[in-house]
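Engineer: Look at Swiss-Prot and you will find Thr135, Gly172, Lys173, Gly174, Lys175, Ser176, Thr177, His443 tagged as ATP binding site. Positions annotated as domain 'CARD' by Swiss-Prot: 1-88. Sequence annotations record features per position, and here Swiss-Prot assigns domain 'NACHT' to 163-476. Under mutagenesis, Swiss-Prot gives His443 to Leu with this note: Constitutively active. Ser533 to Asp appears in Swiss-Prot as a published mutagenesis result, with the remark: Mimics phosphorylation; causes rapid macrophage pyroptosis without infection. For the published mutagenesis Ser533 to Ala, Swiss-Prot gives the following note: Abolishes phosphorylation and prevents activation of caspase-1 and pyroptosis in response to S.typhimurium.
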Amino acid sequence: MNFIRNNRRALIQRMGLTVTKQICDDLFALNVLNNQEANVIYCEPLEQEAARKIIHMTMQKGSAACNLFLKSLENWDYFVYQDLTGQNLSYQVTEEDLNVLAQNLKDLYNSPAFLNFYPLGEDIDIIFNLEKTFTEPIMWKKDHRHHRVEQLTLGSLLEALKSPCLIEGESGKGKSTLLQRIAMLWASGGCRALKGFRLVFFIHLRSARGGLFETLYDQLLNIPDFISKPTFKALLLKLHKEVLFLLDGYNEFHPQNCPEIEALIKENHRFKNMVIVTTTTECLRHIRHVGALTAEVGDMTEDSAKDLIEAVLVPDQVERLWAQIQESRCLRNLMKTPLFVVITCAIQMGRQEFQAHTQTMLFQTFYDLLIQKNSHRYRGGASGDFARSLDYCGDLALEGVFAHKFDFEPEHGSSMNEDVLVTIGLLCKYTAQRLKPTYKFFHKSFQEYTAGRRLSSLLTSKEPEEVSKGNSYLNKMVSISDITSLYGNLLLYTCGSSTEATRAVMRHLAMVYQHGSLQGLSVTKRPLWRQESIQSLRNTTEQDVLKAINVNSFVECGINLFSESMSKSDLSQEFEAFFQGKSLYINSENIPDYLFDFFEYLPNCASALDFVKLDFYERATESQDKAEENVPGVHTEGPSETYIPPRAVSLFFNWKQEFKTLEVTLRDINKLNKQDIKYLGKIFSSATNLRLHIKRCAAMAGRLSSVLRTCKNMHTLMVEASPLTTDDEQYITSVTGLQNLSIHRLHTQQLPGGLIDSLGNLKNLERLILDDIRMNEEDAKNLAEGLRSLKKMRLLHLTHLSDIGEGMDYIVKSLSEESCDLQEMKLVACCLTANSVKVLAQNLHNLIKLSILDISENYLEKDGNEALQELIGRLGVLGELTTLMLPWCWDVHTSLPKLLKQLEGTPGLAKLGLKNWRLRDEEIKSLGEFLEMNPLRDLQQLDLAGHCVSSDGWLYFMNVFENLKQLVFFDFSTEEFLPDAALVRKLSQVLSKLTLLQEVKLTGWEFDDYDISAIKGTFKLVTA
């Protein structure tokens, strides 16, 4: 009792929570502590408080209890006991004894038993040698946010080693091999960072049992007799950081089996030995809080994969295999995981030719290898039972994929022969310290393959019941987003397993596109490639945008299924039904190999696509050479000097048919030579209808005319922020078949004979957009003259034109003085005058097909209100009006009553813009009353920016505003407006009811953090 009293402070500080609870177990078993007292200790989360309580309880029970306490302490924490009793035995181990132990470990780590290992498990007789097959991994240091902050090599990791060091990575990333390599380097004596360690222990945590001493004895070597367990513990305590533990596979470790190792990791500050632990990312959460250094094993580099292949295969096999990998981006991607490199090598072993072109082939070979290698281990059952067990394994995997389940309990396998599946390795059984065993597939992707294999067999079965069962699984896939995100791999392996199964899958996917859903909505027909900003999406709902993105992924999914199926042209009809009417986006810098097969074997499908978009970007010539080495049909001598990838030329020019529509975008290209232009011409020739977009291309100055000469079927041209010469502009106006022309941000001075002067030559032009172009009044007059000749024009945008004087008077007159078919007119920020508006009003009867009229961002000076009222009074002739965006002038708010009267006849209005109308409370109430009596049910955009409304006025308006259920965007911006609390609360309630909102502009509203928190939602909120 005196001993405990004298050492009470040290005991409280050093015992630790694990040891305290172990001592509590002993004292409870010996009836020193009763049930209530033991529960007090078990429920105490603080280690020092738990130690304080158990010491107090023990001392109250007398000397006998104290003696039992010390005996238990000696058993569970010998280090502390030896220190406190003054019986430290470290002196009993001499330097010579320590050297003998270290040499024994080094001999082990240099022995074939340690260096030779089974990369696919001991059941598969394929052996790799650590010295010859180890390749340097890429690792990433993680910060406290668990973000990657620094790339590490093995050497830099060891130099910066802190304990505990946690190494995370998914299965198959080579974590175990990494620890074995560290042990081998220590044994060799050639690693400077490891020379400070006197002892290094490599431990497989999955088979750790008993204490630390017993585990080392079982796994590594016979520890010399002169080193007893107490002596060994004292030795570890003495050496501190001179001992390194390499603990492999915490994800397979059961702490109950070896509490000392658990304490070595989680209470490392007590042991002070260095520890490196590997675990899967999923299990990292159990130990991340104690890690002093966390590193993630990343992807295997291409060079490392090649080194590994060269180390395990003979030279002629390496050459054939590497050639196949270089031809397939799919295989190159799989080679980032060491496990798949090993499987690929295993496939090649014993074969004359490498055949693994697909992911399915890799898994199929591995699956068959498991069956072949291990089926002989199954004894005592009929062959039919064996086959049924395999089928049930597939059913288990299939049900798991649909239930998103990857761990299985015994009840899930009630009708299967578990011995068969566990014996041959299809399932792994986990039983240690479990009331019920758990079954898992060795890898999530392998479960998906097993499921796909089973689904394929069901769909191609001769038994109607099995076919019906297979179709029932397909019928669960009714959402495009689910197919692309949840079931993509399942379908990939299904199609890779059977051509007939592919036929069934593609028929189902075609039906999903026609009749399926995305979050309960029918599939959109929007162009799939378009990634537009929120400003240009205000006519659409959020669901529309989401559907477009998912349908684009759907097309990519279809092409991947074609590639995986290796069906070539056998299923041409089924694939054509799937691709009919869809769109495809291609990045010229990343053209996958399967597209060449797609164009070659399914030309009817490529022709069935409505739209193909191809993008070109500026690129360095050095970076492209490697990508061009394997371009089919292209032979180059020396470094390439072209900026258009020959791979793109090969794909499009060698194709024997034509696309319906091809859109080519040239972006940020600063150099373009004659060969590039020739290449573009070859690509352009593959389309019946060509669209050419040029964005920020300095190389186009003086070369656009040459590029356009190669375009025989160009119907659309868009030029943005790219300088043009007079010759370029003249040639544009000579392309008489042009239907759509867009010019943006052209700041060069208009020269005689240029684009503006000759625009009238484009007789077939239907859409014209001129945005931010340098013009003067004389240029505007010439433009007006040219517009008279464009009789087929349906859309005209003239935006952000300055310094054109009264030029808009001439332009408006030329557009409206005769009856025409113009459907969309945008004259935004273009010096529109009151006279222009008057002319437009007087001639509005000639524009009766107008559905979009946007003349916003124009300030009408003299007689502006009169002109605007005249225009408003004649709006009734526009029976198809859906968009109305008006200019402003002095006292423009007085025109609101007349406007509201006219809007009674336009219930289909989708956009209304009254920017800078300086609406007051009176006007906003009038607008609210109008919307209450004449609800614009289709209104999607409302712009009332530049108002003078008070909080009371907005409160009144909000009661009606919340009924605009289709609203996508609104702008109520103003200057220095402080909304009161009641308005903020009401606004928050209204916004929560407008579920389709994408963007809200409230610039000038002086919100604090509480206000922002109340009104924010899934939409974009702009307040500054």
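Glycine is no exception: its Cβ is also placed from the backbone N, Cα and C atoms.
Just so it is clear, the model here is predicted, and its values are computed rather than measured.
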Engineer: Could you check what DSSP calls Gly174 (ATP binding site) once collapsed to helix, strand or coil?
Structural biologist: coil
Engineer: Quick one: largest C-alpha distance among Thr135, Gly172, Lys173, Gly174, Lys175, Ser176, Thr177, His443, binding ATP per the record, in angstrom?
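Structural biologist: Across Thr135, Gly172, Lys173, Gly174, Lys175, Ser176, Thr177, His443, the two farthest Cα atoms sit 22 Å apart.
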Engineer: Among the binding-site residues Gly172, Gly174, which residue has its Cβ surrounded by the fewest other Cβ atoms within 10 Å?
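Structural biologist: It is Gly172 that, of the binding-site residues Gly172, Gly174, has the fewest other Cβ atoms within 10 Å.
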Engineer: Mind looking up the mean pLDDT for the domain 'CARD' (1-88) in the predicted model?
Structural biologist: 86
Engineer: My understanding is the cutoff is Cβ-Cβ under 8 Å with a sequence separation of 6 or more in the same chain; which residues meet that for Ser176 (ATP binding site)?
Structural biologist: Asp248, Gly249, Thr278
Engineer: Where Thr135 (ATP binding site) and His443 (mutagenesis position) are concerned, what is their Cα separation in Å, rounded?
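Structural biologist: Approximately 22 Å lies between the Cα of Thr135 (ATP binding site) and that of His443 (mutagenesis position).
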Engineer: Compute the C-alpha separation of Gly172 (ATP binding site) from His443 (mutagenesis position), stating it in Å without decimals.
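Structural biologist: With distance taken Cα to Cα, His443 (mutagenesis position) is 9 Å from Gly172 (ATP binding site).
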Engineer: For His443 (mutagenesis position), which residues in the same chain are close in space, meaning a Cβ under 8 Å from its Cβ, but six or more apart along the sequence?
Structural biologist: Ser171, Gly172, Leu339
Engineer: Around the C-beta of Thr135 (ATP binding site), how many further C-beta atoms are within 10 angstroms, looking at every protein chain?
Structural biologist: 19
Engineer: Quick one: what's DSSP say for Thr135 (ATP binding site), helix, strand or coil?
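Structural biologist: Note: Thr135 (ATP binding site) is coil by DSSP, not helix or strand.
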Engineer: I want to verify one value. Collapsing DSSP to three states, which class is His443 (mutagenesis position)?
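Structural biologist: It is coil.
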Engineer: Using Cβ atoms only, which residues of the same chain lie under 8 Å from Lys175 (ATP binding site) while being at least 6 residues apart in sequence?
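Structural biologist: Sequence-distant Cβ neighbours: Ile167, Gly169, Asp248, Gly249, Thr278, Thr279, Val297.
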Engineer: Would you list the DSSP helix, strand and coil counts for the residues of the domain 'CARD' (1-88)?
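Structural biologist: Final tally across the stretch: 70 helix, 0 strand, 18 coil.
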Engineer: Among Lys173, Thr177, all listed as binding-site residues, which has the most CB atoms within 10 Å of its CB?
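Structural biologist: Compared across Lys173, Thr177, the most Cβ atoms within 10 Å surround Lys173.
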